[in-house]
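Working notes for the structure below.
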Amino acid sequence: MKRTYLSLIAAGVMSLSVSAWSLDGVLVPESGILVSVGQDVDSVNDYASALGTIPAGVTNYVGIVNLDGLNSDADAGAGRNNIAELANAYPTSALVVGVSMNGEVDAVASGRYNANIDTLLNTLAGYDRPVYLRWAYEVDGPWNGHSPSGIVTSFQYVHDRIIALGHQAKISLVWQVASYCPTPGGQLDQWWPGSEYVDWVGLSYFAPQDCNWDRVNEAAQFARSKGKPLFLNESTPQRYQVADLTYSADPAKGTNRQSKTSQQLWDEWFAPYFQFMSDNSDIVKGFTYINADWDSQWRWAAPYNEGYWGDSRVQANALIKSNWQQEIAKGQYINHSETLFETLGYGSTGGGDNGGGDNGGTNPPEPCNEEFGYRYVSDSTIEVFHKNNGWSAEWNYVCLNGLCLQGEIKNGEYVKQFDAQLGSTYGIEFKVADGESQFITDKSVTFENKQCGSTGTPGGGDNGSGGDNGGDNGSGGDNGSGGGTDPSQCSADFGYNYRSDTEIEVFHKDLGWSASWNYICLDDYCVPGDKSGDSYNRSFNATLGSDYKITFKVEDSASQFITEKNITFVNTSCAQ
């Protein structure tokens, strides 16, 4: 349903008088600005790892014609899109999803892809978290080949399908303009579907200085005139190289690059960027920063056939990173927290890892003499590590209370930082591939203010108190169990049950293991299984008809039992 919040608008640029008005839309925070990052899976992961934080929002893309990027990898040279992977990696973050018309907006408007629209909406709603749907993003961008009639008709249809499918409290519809300087002003109305069909107005913020901020200011005023919140859906310091500290005024080929100091770069692009949000604080409620090495992605790389973009990674320069962390730590920004979904107006707060937003910068930790343990980063951040003992390591996971993320190799160690609470007890675990086998170790630790937490009790890595608080049953995690066929009634030892077209339950019968820990995995996304009757089971978001690898692993005294298989998700129970 629509939510209306009172806001204040300045009566003039220098005036102190104000008038009350309202912002109308779905999933609009009462106060604050949602911080999200994009725009490909690996760039999001690199940002989260480099800054030691869980983003409040994560951004990715899908094509409507083939739904490429929805449930598997799709890369058109601009980085990997895989919404399923991103949603599973960040179960307690909002999703910001751009939907490309693939140049066929009129065919979309004619109804040719209505089945795909339903699949898309049902899949996104199945993740049970706030979803900001950027339908036909950059509606007026000439490179997209959109028609005003196709935009208007398709927007109205998608809005009505969201309601018809019962997803109106989960999916917010964003109408995003390109804010492209070469585009003449005064043309936005022809693309507008109507206020009743739009929740947010979005814009792109790349090089607004090229036209004295005219296009972004026009978009902001348009949102204000419609009483809609404003989302900076795509923003990046175009033509700047953060790592190399250069700038080019040439948008086509990036020629004649000028050297910049890190402070100059910040002052020229980042400071005006945040000032734009401050100047429009009555309507700005969210932004997505594209944190990517554009030059490393072949679509954007030399010879720059689609323009020169640069390198926007904030972690590529110490001052830029520090300034960024200090800025978004301010009170007006909405970072990741256990109340994030509630803050965004979602129906429940969800579960999973309890973030506290950006943890700020830290000095590189000193290597420890012990093989496996933790080190204190801050009162709310723990770093779990294991020394690299030369495994083949096709994959590795570092875990805190069952939340397992891929570790980074730093200073001869696999490391990963997590949100944590000083004084709490946690289960930490490390697992890594080693040829045809794997190495797994875990212990229980109490998080204290010291660099190398060596005191730990061996045992189940998922038995601590804290960290992942009920992520299996919350709105941000996987879907829990319940309903459908009881796995104990199945003749198969290991398989899956159909729960719905978007939910699969993986199970394995209990064969009498000691089982101080167990994990059930879907495509290498591993979480502790629930013991129900004589079976271990776990539900995941999935898409009917798709292929998956399912895995079960369990501790058995001093050893472990592991089994896996490839399956196609069909509408059946007790599938082997």
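Here the Cβ of each residue, glycine as well, is placed from N, Cα and C on the backbone.
Given the structure is predicted, the values throughout are model-derived calculations rather than measurements.
According to DSSP, E138 (mutagenesis position) is assigned to coil rather than to any helix or strand. For E138, the entry in Swiss-Prot reads active site, proton donor, with the evidence type sequence analysis.
Under the DSSP three-state reduction, E234 (mutagenesis position) is assigned to strand. E234 (mutagenesis position): 24 other CB atoms within 10 A of its CB, across all protein chains. Look at Swiss-Prot and you will find E234 tagged as active site, nucleophile, backed by sequence analysis.
According to Swiss-Prot, the domain 'GH26' annotation covers 23-293, on the basis of sequence analysis.
Mutagenesis annotation in Swiss-Prot: E138 to D, described as Very low catalytic activity; the structure shown retains the original residue. Around E138 (mutagenesis position), the same-chain residues six or more apart in sequence whose CB sits under 8 Å from its CB are N144, Q176, V177, A178, Y180, S204, E234, listed in sequence order.
Mutagenesis annotation in Swiss-Prot: E138 to Q, described as Complete loss of catalytic activity; the structure shown retains the original residue.
Here Swiss-Prot notes a mutagenesis experiment, E234 to D, with the remark: Very low catalytic activity.
Per Swiss-Prot, mutagenesis E234 to Q is noted as: Complete loss of catalytic activity.
The DSSP secondary structure for E268 (mutagenesis position) is helix. Using a 10 Å Cβ-Cβ cutoff, E268 (mutagenesis position) registers 15 neighbours. Under its mutagenesis entries, Swiss-Prot includes E268 to Q with the note: Catalytic activity reduced by 30%.
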Averaged pLDDT score, the domain 'GH26' (23-293): 97
